[in-house]
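Undergrad: Pasting in a structure now, in structure tokens, and then I'll have a few things to ask.
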Amino acid sequence: MSARTPLPTVNERDTENHTSVDGYTETHIPPTKSSSRQNIPRCRNSITSATDEQPHIGNYRLQKTIGKGNFAKVKLARHVLTGREVAVKIIDKTQLNPTSLQKLFREVRIMKILNHPNIVKLFEVIETEKTLYLVMEYASGGEVFDYLVAHGRMKEKEARAKFRQIVSAVQYCHQKCIVHRDLKAENLLLDADMNIKIADFGFSNEFTVGNKLDTFCGSPPYAAPELFQGKKYDGPEVDVWSLGVILYTLVSGSLPFDGQNLKELRERVLRGKYRVPFYMSTDCENLLKKLLVLNPIKRGSLEQIMKDRWMNVGHEEEELKPYSEPELDLNDAKRIDIMVTMGFARDEINDALVSQKYDEVMATYILLGRKPPEFEGGESLSSGNLCQRSRPSSDLNNSTLQSPAHLKVQRSISANQKQRRFSDHAGPSIPPAVSYTKRPQANSVESEQKEEWDKDTARRLGSTTVGSKSEVTASPLVGPDRKKSSAGPSNNVYSGGSMTRRNTYVCERSTDRYAALQNGRDSSLTEMSASSMSSTGSTVASAGPSARPRHQKSMSTSGHPIKVTLPTIKDGSEAYRPGTAQRVPAASPSAHSISASTPDRTRFPRGSSSRSTFHGEQLRERRSAAYSGPPASPSHDTAALAHARRGTSTGIISKITSKFVRRDPSEGEASGRTDTARGSSGEPKDKEEGKEAKPRSLRFTWSMKTTSSMDPNDMVREIRKVLDANTCDYEQRERFLLFCVHGDARQDSLVQWEMEVCKLPRLSLNGVRFKRISGTSIAFKNIASKIANELKL
């Protein structure tokens, strides 16, 4: 037998299909036009004209960038006609090869036919010669992955509520003959009411009974054993296995199968053995035995899983059943009347809805039926009759039908408070007297956007690329869950920051699959410090107080990298029951403990090359281009990466550091030194006059790390003092908001984050919000914890 080719180390910025080492090649974005009305004159009222200086795409006013990759970026936007917030994914088609484009349009086609309350909704598709814009649902709760990092495992009642929604949505996809193939905690998002939204259909495909699929898709810890064996599969059964891993992760806060390299992980998956923690109920254990079955033929179907006892505890009168999609409500008179006042013709509205065009007309109709945005404290409602407060309605659906999975969902913030979402309600909900903005002229993407893209280039050190997997998710803070926080669940069993983000494999040919998955003898993941493209979520993102661009990750630390790891369950006092048979021996704990109180963990680092996204020929190309000889040591990997990036890294670093002021820690605040950008008080000069300014109030308080009754201005000064003491660069962008940088990009240890002083709702307390912008979670956790602990508030 010939020797297997070692797994190559792949740059984090490599896309799944073709690679640009230098990152995103910027192209000018031409003026966009609505796909349905190009020359209709539209008028603006005073509100839209006041914001004309902001860039627009179609009817969407672009706001901040919430994620980016080499060939795409995602921006938070507001629909100027309705005031609803959306996420706009902007994809540079000129950077994609034909295969990538084909998969991108397959993803769009699949999303158009999905209409489930627990699946991210596509609103509008705008296409120009060089650019594709996907307007999608914006979720404000972030990823389930980051929720678990911040809070630890869920109680089974909470996990059940989430898992019922997940199963309902996945079974709905299977009804439509669609298999997701990349189900994992990173691709499960939370909306404003903490309900599940399944994202990232970049690896999904349509399946036909009797026709086998053969592409390896998914993150290895979530991948079914038949994928590791290179066998062909029908489709749904690989999703069922992934759901078993997800359920285990929700309930235990760790992965059932993990390893220090792919070979070890593969062996554990093929054994099918996992440890059952003592706190897991027998019913939950029995459900896992139906999901995590090695033989795909004997693996339970989702229809059977829906009837499982654990799934329906507390829901005995409303057993989970397959989702019955209501008929589309295409004749909501109130919404149509409002659209007519905006300048749409009734025939145009009817044609767009009947034909399902996903143009500006259909998007406006859908958005009018969605839940209006909720304003945070301090933001004036007078910033628009762009939106209204009304009883939620159900998008296009005019039916009281709903899946039982959507009922009795407990808010994670308040475990006893029952929440309903807009999609659970039916019927029109828009008061006819409400004033909406008329349609503005279709504006081009203004120069501000281009400038921002150029400015954001400085952060591409940690960004990942986007091909057909171009959707980016922003999420809540990943970091330690401080006990001082005034809100948060009480079921934490380990400190935050212990979970590891999983990237995604794709191998389309058996030779690639075996080379990538069966090899692993020497490719210990602890030896690979180069990061790769993440299998990303949807373009939905977290709301302001808890948002973090998911794609913006730095390379892992070279030399002696400290890895973020999942916790192993302690032996000793904790009793375990075997999973399906014998226990899997516990993996050796990481040599780098996160803290003294952190449990032992198995190492499976974020962004290692063995978590890369591979596609057929590109795997072989990368072997020859990025790898030669035996597996490299950390220093070898880093040297290769540094050589590949040397042409751009220096300029990028200088751009980053030139924006910040680094002070000698010995000088501190007592030196009285000020720079040209700041007044004597240390506040930005243009902010000094607004002494009456107050911190904004947060809705989600679980991103708070420290609370205090101190004056917010004094808190900002204390934060700056601690940042100076830790040699952190920072820029005070707003009165209570600091953009911070720490580490050396040339050593792949650069971390960027925001610190903001915010007010806690209904309490006379202020808190410090940490939001990671880029860098590995362990590097961020280390510096954020150090700063939080040194703050004297």
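The backbone N, Cα and C atoms fix where each Cβ goes, and this holds for glycine too.
Pulled from Swiss-Prot, these are the listed features:
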- 60-311: domain 'Protein kinase' (DOMAIN)
- Ile66, Gly67, Lys68, Gly69, Asn70, Phe71, Ala72, Lys73, Val74, Lys89: ATP binding site (BINDING)
- Lys89 to Arg: Loss of kinase activity (MUTAGEN)
- Thr215 to Glu: Induces an increase of the basal serine/threonine-protein kinase activity (MUTAGEN)
- Thr215 to Ala: Loss of kinase activity (MUTAGEN)
- Thr215 to Ala: Abolishes activation of serine/threonine-protein kinase activity and only basal activity remains (MUTAGEN)
- Ser219 to Ala or Glu: Loss of activity (MUTAGEN)
- Ser219 to Ala: Loss of kinase activity (MUTAGEN)
- 329-370: domain 'UBA' (DOMAIN)
- 744-793: domain 'KA1' (DOMAIN)
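For the listed features, I'd like the structural context: burial, neighbours, distances.
TA: Across the domain 'Protein kinase' (60-311), mean pLDDT in this model comes to 91.
Other C-beta atoms found within 10 angstroms of the C-beta of Asn70 (ATP binding site) number 28, with every protein chain shown included.
Taken residue by residue with DSSP, Lys89 (mutagenesis position) is part of a strand.
The secondary structure of Thr215 (mutagenesis position), as reduced to three states from DSSP, is coil rather than helix or strand.
Taking H, G and I as helix, E and B as strand and the rest as coil, DSSP gives the domain 'UBA' (329-370) the counts 28 helix, 0 strand, 14 coil.
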Undergrad: For the C-alpha pair, I'd like the distance in angstrom between Val74 (ATP binding site) and Ser219 (mutagenesis position), rounded off.
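TA: So the Cα of Ser219 (mutagenesis position) lies 23 Å away from that of Val74 (ATP binding site).
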Undergrad: Just to be sure I understand: of Ile66, Lys68, Asn70, Ala72, which binding-site residues have a C-alpha no more than 10 angstroms from the C-alpha of Thr215 (mutagenesis position)?
TA: none
Undergrad: Determine how many residues of the domain 'KA1' (744-793) DSSP places in helix, in strand and in coil.
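TA: Across the domain 'KA1' (744-793), DSSP assigns the residues as follows: 17 helix, 18 strand, 15 coil.
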Undergrad: With every protein chain in view, what's the tally of Cβ atoms within 10 Å of the Cβ of Ala72 (ATP binding site), excluding that atom itself?
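TA: Within a 10 Å radius of the Cβ of Ala72 (ATP binding site) lie 30 other Cβ atoms.
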Undergrad: Would you pick out, from the mutagenesis positions Thr215, Ser219, the residue whose Cβ has the largest number of other Cβ atoms within 10 Å?
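TA: Going through Thr215, Ser219 one by one, the largest Cβ count within 10 Å is at Ser219.
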Undergrad: Would you mind pulling the DSSP three-state label for Ala72 (ATP binding site)?
TA: strand
Undergrad: Can you check which residue among the recorded positions Lys68, Lys89 has the largest number of Cβ atoms within 10 Å of its own?
TA: Lys68
